[in-house]
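Database features (Swiss-Prot):
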- Arg32 to Ala: Strongly affects DNA-binding. Abolishes activation of the cadBA promoter under all tested conditions (MUTAGEN)
- Arg60 to Ala: Strongly affects DNA-binding. Abolishes activation of the cadBA promoter under all tested conditions (MUTAGEN)
- Phe164 to Val: Expression of cadBA is lysine-dependent (MUTAGEN)
- Gly170 to Asp: Confers both pH- and lysine-independent cadBA expression (MUTAGEN)
- Thr229 to Ala: Decreases inhibition by cadaverine (MUTAGEN)
- Lys242 to Arg: Confers pH-independent cadBA expression (MUTAGEN)
- Asn263 to Lys: Confers both pH- and lysine-independent cadBA expression (MUTAGEN)
- Cys272 to Ala: Induces cadBA expression at pH 5.8 regardless of the presence of lysine, and at pH 7.6 when lysine is present. Weakens interaction with LysP (MUTAGEN)
- Phe477 to Ala: Does not alter pH sensing (MUTAGEN)
- Leu479 to Ser: Confers pH-independent cadBA expression, but does not affect the requirement for the lysine signal (MUTAGEN)
Amino acid sequence: MQQPVVRVGEWLVTPSINQISRNGRQLTLEPRLIDLLVFFAQHSGEVLSRDELIDNVWKRSIVTNHVVTQSISELRKSLKDNDEDSPVYIATVPKRGYKLMVPVIWYSEEEGEEIMLSSPPPIPEAVPATDSPSHSLNIQNTATPPEQSPVKSKRFTTFWVWFFFLLSLGICVALVAFSSLDTRLPMSKSRILLNPRDIDINMVNKSCNSWSSPYQLSYAIGVGDLVATSLNTFSTFMVHDKINYNIDEPSSSGKTLSIAFVNQRQYRAQQCFMSIKLVDNADGSTMLDKRYVITNGNQLAIQNDLLESLSKALNQPWPQRMQETLQKILPHRGALLTNFYQAHDYLLHGDDKSLNRASELLGEIVQSSPEFTYARAEKALVDIVRHSQHPLDEKQLAALNTEIDNIVTLPELNNLSIIYQIKAVSALVKGKTDESYQAINTGIDLEMSWLNYVLLGKVYEMKGMNREAADAYLTAFNLRPGANTLYWIENGIFQTSVPYVVPYLDKFLASE
């Protein structure tokens, strides 16, 4: 059933085609703005709060106050239509909300079409037909432009002579100035000073023919994420995990850790090696060069050897707390680690389909290995994020809340950041921003990761602190640049307008 046509002030609003029109002029608005205008018309003369607008226009979507404010501003601009004499359509009532200030008339669809068809285009004011012929003649004569006087024409010519003279003089001065500049000045883009404490993690070759490609790629992504998070949390190095970032651009990082999968003949057979190379960009020297043959059970041993080799190459001893953390977050079997990293890779993507798949894989891991409690916690995190985007039914939500209550009390998960990530998202979904803020800051104290800073940005945005939110989002993208992190910023928990909240990041990505 089509929505009825309504006249709001001078504008005829046709919701079925998302158009407003007046005096023969038609404007097409976004569906959300049309819904907002129709809701104002349905409550003409009433003061509507932001919460009422969110509940009735945005319905089940989670939006912030600035989204409502921005939509009201766009609607006001469209209704004004560059008309300085336009009446005030929507007034702001301080500390109350907004109010429609113009009269409203409702029509049926047929009446609205007749009104639109019968509305003539604006025409200039006509001369009355009862005037005398002599009067008409006078009107016609006055409409004829008078001849330009010679004095005015002469002044006009003098003006253009001086204008072109000064323009030519300015061009000559500019050419002389440009010719005197030293054109051999260095380009600023090429002057990048390396930071020896920064490390980039890149992936060169992503697959081998002799090993299942999805497992191979997700294993490398998981190892890279673990190395980046460990160094960022337990050392003074700043690591940028660029495995998901495919832009070839200059970097200021003093070191580069490259992961590649290569086929090489060994003992008359082709084998797939995972090559790990750490290069010091200051002098081009190789600090670490290792190759691993991955089998179905040595994934955990390879990862432990890599961490130990990095510790020696970087002269960075691993603290005891890191050793304890790794014991809690990693399984004790290599084959299980590959399955866990595949589920974790889906979590990194962040979209609905990937989160659903991550929940399924983690559920299988928990069922087959109930002693791996960290997988249970990560499944709870995935499920609460899914609930924030597509609310679960009452039975599913009750089961999830019970599972979360059980997980946060497990002693083997004490002092792990994932517990506070779960608490932060759960509180944020319920609108408890202060509780969420406290939880995610505790999580950041325990672990410096891109996901923690994405969640911190979401909390700041809900608190109306967009400047702090922009800093948090930029930190997250700096730690793990790429499409995955950008998707989390734009769509995780609730939708974020990157051009509005993080304009620098929007311009940076547009320059690619």
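Placement of Cβ uses the backbone N, Cα and C atoms for every residue, glycine included.
Just so you know, the substitutions we noted aren't modelled in this structure.
Quantities reported herein were computed from a predicted structural model and do not represent experimental measurements.
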Of Phe164, Gly170, Lys242, i.e. the mutagenesis positions, those within 10 Å of Asn263 (mutagenesis position) when Cα atoms are compared: none
Set of same-chain residues at least 6 away whose C-beta sits under 8 angstroms from Gly170 (mutagenesis position): none
Proximal but sequence-remote residues of the same chain as Lys242 (mutagenesis position) (Cβ under 8 Å, at least 6 apart): Asp200, Ile201, Asn202, Arg480, Pro481, Gly482
Candidates Arg32, Phe164, Thr229, Cys272 (mutagenesis positions) with Cα within 10 Å of Leu479 (mutagenesis position): Thr229
Three-class DSSP secondary structure - Lys242 (mutagenesis position): coil
Length of the line joining the Cα atoms of Cys272 (mutagenesis position) and Thr229 (mutagenesis position), in Å: 27
Candidate with sparsest Cβ neighbourhood (10 Å radius) among Thr229, Asn263, the listed mutagenesis positions: Asn263
Nearest of the mutagenesis positions (Arg32, Phe164, Thr229) to Phe477 (mutagenesis position), judged by Cα-Cα distance: Thr229
Densest Cβ neighbourhood among Phe164, Phe477 (mutagenesis positions), 10 Å radius: Phe477
Arg32 (mutagenesis position) versus Thr229 (mutagenesis position) - Cα distance in angstrom: 40
Thr229 (mutagenesis position) in three-state DSSP notation: helix
Local backbone state of Asn263 (mutagenesis position), from DSSP in three classes: strand
